[in-house]
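*Asks:* Marked as domain 'RRM 1' by Swiss-Prot: 11-89. Per Swiss-Prot, mutagenesis G97 to D is noted as: Knockin female mice exhibit early embryonic arrest and infertility. MOS expression and activation of the MAPK signaling pathway are abnormally up-regulated in knockin zygotes. Taken from Swiss-Prot, the feature domain 'RRM 2' applies to 99-175, supported by sequence analysis. One mutagenesis experiment catalogued in Swiss-Prot, S137 to F, is accompanied by this note: Knockin female mice exhibit early embryonic arrest and infertility. MOS expression and activation of the MAPK signaling pathway are abnormally up-regulated in knockin zygotes. The domain 'RRM 3' annotation in Swiss-Prot covers 191-268. Annotation of the mutagenesis experiment R374 to Q in Swiss-Prot: Knockin female mice exhibit early embryonic arrest and infertility. The domain 'PABC' feature in Swiss-Prot is assigned to 523-600; the stated evidence is sequence analysis.
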Amino acid sequence: MDTGGHGCSLSSLYVGDLHPDVTESMLYEMFSPIGNILSIRVCRDVATRRSLGYAYINFQQPADAERALDTMNFEVIKGQPIRIMWSHRDPGLRKSGMGNIFIKNLENSIDNKALYDTFSTFGSILSSKVVYNEHGSRGFGFVHFETHEAAQKAINTMNGMLLNDRKVFVGHFKSRQKREAELGARALGFTNIYVKNLHANVDEQRLQDLFSQFGNMQSVKVMRDSNGQSRGFGFVNFEKHEEAQKAVDHMNGKEVSGQLLYVGRAQKRAERQSELKRRFEQMKQERQNRYQGVNLYVKNLDDSINDERLKEVFSTYGVITSAKVMTESSHSKGFGFVCFSSPEEATKAVTEMNGRIVGTKPLYVALAQRKEERKAILTNQYRRRPSHPVLSSFQQPTSYLLPAVPQSTAQAVYYSSGSITPMQPDPRWTAQPHGPPSTCPPAASVVQPLSTTQHPCIHLRGASQVSSQVPHTQRVVNIGTQTTGPGGEGSSIPGQLLVPHRGTSAVHSAHGVQESAVYVPGHQPLTVSMLAAAPLHEQKQMIGERLYSLIHDACAPLTGKITGMLLELDNLELLLLLESPESLHAKIEEAVAVLQVHREMESTDRN
């Protein structure tokens, strides 16, 4: 097959319709018997790191790639047939639509393979696909031929033919923009109108009498249920667009039998859904723009604070348009929102109120973010964390480190008294300027050995002082690596996948892919997938047990209070703290400072 002239790589394949849990390792095991593989990459979402459902495989020899295309297409992986085609580096062919045809009214049993087999007689096929949703086939699909002539031949032969006793439509593919333009043109010349809010006694004859004054009608229909009762709406189809438009202008909002009619252009369900979705997105965007920079998120609220008290606390900084404490069964959930009239007022409130104690707790105040934005930020923080511990010159390694090659999947995270380049989460507590200095020295970029005469809140036990060791014997396979991130999914990056020999103690996910793990003495290794699999109420407990052990060694007198304060953070931020002793050290300092300020304020109030 001559693929080079069409922008295809002679040895690169596109593999689509992948199950979300399919990894590079699985694809390597499946395709490696065909021939030598240079690289495999599963494409993933930038924010969530979840599979997008397709991958690219580069073979060393073009003949191996062609053999894989011929023999492995529609093979089943994890209960789902895959779809293979040549990888097109130039998107022009796909976007032009040349040779691409659209087939609709397909019978439900026709799948990708059946569609491919049916149309392969007309020419070489680049790809074929039946569109599915959660309920099964949607009844239409696409076949992309290598040439326009083959596509035209398929249309001339198959359009109007029976496939599995169902007459199908076959035509040239049209882009969404072109279809919407044609739909808009048809909408301007509509003749069919929709009449809603009809009284139960209005039948076809009554409806015809109401609209006959506007012109000649082709059909009139009142929709009824299975019992023959009116469903309260119907359709009137005129011969001319002008007549239909006149009927809409005069009858919309008119009272008939005590009810106000709605009269408008009749729309198909897909068109109505598309318009409603567009309106919803427009309203959502307008709402986000309206509250951008003026809506504040307030966390760690005392249980005694209600809407009025929250508004009173923040009212000194400007005009508040709304203040709401989120509740569940009339009990405060510990957080709320305050919306100001201008961004300047909101910024001032964040600056002055973040870290201030209201009631018995220090507040966390920040600009409100949508859940998707917050998750994306935390995901990027997690991805930018150091790939391996950096040991300082004064410390000898207390565990085996993996070889110096890209090894994201096999990397376990260890604590030590040496330095780990910190990944600082956003601070949640800020001591007031008039408060006393912290008894804990500020965290530096390199953690130095600490003497036993210093404050008991500044010595973090090294979590690498555990017996679990990761062997350094690895077999290197030259395919893409998996970097495990939040949610247990990995990001595909060029490099080498490290496959450990049998008998290693590295932590594995449910799919056999190694994951980053947090080791704390006295506890099992903790991975992101283990955390995600646990119920919500157990996730905080799993993290809290490990935090308590580390905080107890650093600041025993205040262990319980500091642990409780840190558990107010999101789980992903807590994982960042567990992986970086410097970040945890900084958080402990902040918590101690806040508690000291609170203690002094209580002492002042008593005096």
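Residue positions begin at 1 at the first shown residue.
The backbone N, Cα and C atoms fix where each Cβ goes, glycine too.
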*Asks:* Within 10 Å of the Cβ of S137 (mutagenesis position), how many other Cβ atoms are there?
*Replies:* 16
*Asks:* At the Cα level, what's the spacing in Å between R374 (mutagenesis position) and S137 (mutagenesis position), rounded?
*Replies:* 35
*Asks:* To see if you understand the setup: which same-chain residues, six or more apart in sequence, place their Cβ under 8 Å from that of G97 (mutagenesis position)?
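*Replies:* Correct list: H172, F173, K174, S175.
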*Asks:* What three-state secondary structure does DSSP assign to R374 (mutagenesis position)?
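*Replies:* Note: R374 (mutagenesis position) is helical by DSSP.
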*Asks:* If you draw a 10 Å sphere on the Cβ of R374 (mutagenesis position), how many other Cβ atoms land inside?
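*Replies:* Result for R374 (mutagenesis position): 14 other Cβ atoms within 10 Å.
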*Asks:* When DSSP is mapped onto helix/strand/coil, what comes out for G97 (mutagenesis position)?
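*Replies:* G97 (mutagenesis position) sits in coil per DSSP, no helix or strand.
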